[in-house]
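Pulled from Swiss-Prot:
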- 11-63: domain 'HTH myb-type 1' (DOMAIN)
- 64-118: domain 'HTH myb-type 2' (DOMAIN)
- G100 to R: In gl1-65; few trichomes on leaf margins, cauline leaves, and stems (MUTAGEN)
- C149 to R: In strain: cv. Aa-0, cv. An-1, cv. Bur-0, cv. Can-0, cv. Es-0, cv. Gr-1, cv. Hi-0, cv. Ita-0, cv. Kas-1, cv. Ms-0, cv. Mt-0, cv. Nd-0, cv. No-0, cv. Oy-0, cv. RLD, cv. Tsu-0, cv. Wassilewskija and cv. Yo-0 (VARIANT)
- P176 to R: In strain: cv. Di-0 and cv. Landsberg erecta (VARIANT)
Amino acid sequence: MRIRRRDEKENQEYKKGLWTVEEDNILMDYVLNHGTGQWNRIVRKTGLKRCGKSCRLRWMNYLSPNVNKGNFTEQEEDLIIRLHKLLGNRWSLIAKRVPGRTDNQVKNYWNTHLSKKLVGDYSSAVKTTGEDDDSPPSLFITAATPSSCHHQQENIYENIAKSFNGVVSASYEDKPKQELAQKDVLMATTNDPSHYYGNNALWVHDDDFELSSLVMMNFASGDVEYCL
């Protein structure tokens, strides 16, 4: 009972809050003379009104000459980010792999800088991707899909010809299918995609007329769909 009351009395006498320069000097002198460990003896040996845990953390996180108090470098930031992906918020394990940094330093730097930086980079990447998706395609070529080409191949040229102004229409009825597939390719220039007719449309810029004969033969036969 007496021991418990004595411990409670000592706990009530412990000082909390910011450390003073005088307290730091007392702690450093003790560690230099007696080494680390047995932190609870500091109160009895020096009269310092700090608990053993507070003394240990003060030494490890601030007073130790092994602690790097400078700004974090880009290499350290990259290392912490990669370690955090593997270990999560296990700051002690991360700090052991970052020389000169304590777990408290790493945790504080992550919460105040790196986490916000990563969120900002992700938002910028999403915004850039969204802007790119909104831009119209420079070349759009479609033909009847394989599932519909059987029903639409007979009138594909007539439908395309009706959907554009100033387009030269190929007379499908007067020519054999093989001749149409090899020679009659219908192209129209327009900047307005609203002139599309269903899935059977050809939209290119004025400078993009050089298409290979093989591509155009496939387009005429309705076997493939091109969207570049």
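One-based numbering along the chain as shown.
Just so you know, glycine gets a Cβ as well, placed from its N, Cα and C.
Modelled residues match the original; the substitutions are not represented.
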Review point. When the pLDDT values for the domain 'HTH myb-type 2' (64-118) are averaged, what is the result?
Key: 93
**Study point:** DSSP three-state assignment for G100 (mutagenesis position)
**Key:** coil
Review point. What is the number of residues in the domain 'HTH myb-type 1' (11-63) that are helix, strand and coil, as DSSP sees it?
Key: 35 helix, 0 strand, 18 coil
Review point. Do you know the DSSP helix, strand and coil residue counts for the domain 'HTH myb-type 2' (64-118)?
Key: 36 helix, 0 strand, 19 coil
